[in-house]
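Engineer: Below you'll find the structure I mean.
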Amino acid sequence: MNNFFQGYNLLFQHSLFASYMDWFHAFNCSLLLGVLVFVTLLFGYLIFSTFYFKSKKIEYQFGELLCSIFPTIILLMQMVPSLSLLYYYGLMNLDSNLTVKVTGHQWYWSYEYSDIPGLEFDSYMKSLDQLNLGEPRLLEVDNRCVIPCDTNIRFCITSADVIHAWALNSLSVKLDAMSGILSTFSYSFPMVGVFYGQCSEICGANHSFMPIALEVTLLDNFKSWCFGTME
């Protein structure tokens, strides 16, 4: 049943935490469908028994017991995976191997690798005449944020002006960037690739032209990119 609901997602999830969240969403949808069927059958039984046994006095002790136990079981089935997800997310935030500071501006992003002195740059959307073959319109940038795969990365999100939101839907990442506040989260990316997102908070006239491009690569390629960028 979970596979049925997973087929109707908007995007495939490309991180471990996002995959767990995707499974938990499908699991809850399956539970809700089961509850809907159960309640429908229960109401049908009650309506039928009311007309069929209306001349008799009946106590619905079994029905009362069932209506007490069934919701408890449903809540327990939701609680166990929910607590597991919270525990897993807490473990991700305990330690990190690399820190990336992300600053939102009107209307571009700045990236600073705090553990690598001198590695910082701005990231602007590419115009139509700058796009290469195969690059997505309104999503590609001149400088991607490059990070190594299978490494716990701490992101520190803030803003230099108005409220922004650093969001990557296919990774289940969305964090508000607010001036004077440093929001942090840790994440690990097991899959190599380029993932695109956009600012998800209306921040002015060019809000729609503030894309995010995150490139996840192998550790050796990341080291080569760092040396090449700082030269």
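Using the three backbone atoms N, Cα and C, a Cβ is placed for every residue, glycine included.
No noted substitution is present; original residues retained.
So Swiss-Prot lists the following for this protein:
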{"type": "BINDING", "residues": "H164, C199, C203, M210", "note": "Cu cation A1 binding site"}
{"type": "BINDING", "residues": "C199, E201, C203, H207", "note": "Cu cation A2 binding site"}
{"type": "BINDING", "residues": "E201", "note": "Mg(2+) binding site"}
{"type": "VARIANT", "residues": "L16 to M", "note": "In strain: PB826"}
{"type": "VARIANT", "residues": "M21 to T", "note": "In strain: ED3092 and ED3101"}
{"type": "VARIANT", "residues": "Q61 to L", "note": "In strain: BW287"}
{"type": "VARIANT", "residues": "V141 to A", "note": "In strain: JU403"}
{"type": "VARIANT", "residues": "D142 to H", "note": "In strain: EG4207A"}
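Show me how these features fit into the shown structure, please.
Structural biologist: Secondary structure from DSSP puts C199 (Cu cation A1 binding site) in a beta strand. All protein chains included, C199 (Cu cation A1 binding site) registers 25 other Cβ atoms within 10 Å of its own Cβ.
Around the Cβ of H207 (Cu cation A2 binding site), the same chain contributes W107, C199, E201, each under 8 angstroms and 6 or more positions distant in sequence.
For E201 (Cu cation A2 binding site), the count of additional Cβ atoms within 10 Å of its Cβ stands at 18 [all protein chains shown].
Less than 8 angstroms from the CB of L16 (variant position) sit S188, P190, each of them six or more residues away in the same chain.
A helical conformation is recorded for M21 (variant position) in the three-state DSSP classification.
The Cβ of Q61 (variant position) has 8 neighbouring Cβ atoms from other residues within 10 Å, across all protein chains displayed. In the three-state DSSP classification, Q61 (variant position) falls within a helix.
Its Cβ taken as reference, V141 (variant position) is surrounded by 21 other Cβ atoms within 10 Å in the chains shown. In three-state terms derived from DSSP, V141 (variant position) belongs to an extended strand segment.
Close to D142 (variant position) in the fold, though at least 6 residues off in sequence, lie S123, Y124, M125, K126, Q130, each with a CB less than 8 Å from its CB.
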Engineer: Of the recorded positions V141, C203, M210, which sits closest to Q61 (variant position) by Cα distance?
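Structural biologist: Ranked by Cα distance from Q61 (variant position), first place goes to C203.
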Engineer: According to DSSP, does H207 (Cu cation A2 binding site) fall in a helix, a strand, or coil?
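Structural biologist: Helix, per DSSP.
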Engineer: Of the recorded positions listed here (M21, H164, C203, M210), which is spatially closest to V141 (variant position) when Cα positions are compared?
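Structural biologist: Comparing Cα positions, the candidate nearest V141 (variant position) turns out to be M210.
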Engineer: Starting from the Cβ centroid of C199, E201, C203, H207, the recorded Cu cation A2 site, name every other residue in that chain with its Cβ within 8 Å, sequence order please.
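Structural biologist: Other same-chain residues near the Cu cation A2 site: G104, W107, V162, I163, H164, A165, S200, I202, G204, M210.
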Engineer: If you draw a 10 Å sphere around the Cβ of M21 (variant position), how many other Cβ atoms fall inside it, taking every protein chain shown into account?
Structural biologist: 15
Engineer: On a simple 10 Å Cβ count over all chains shown, which one of the binding-site residues C203, M210 is most densely packed?
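Structural biologist: Max Cβ neighbours within 10 Å, all protein chains included: M210.
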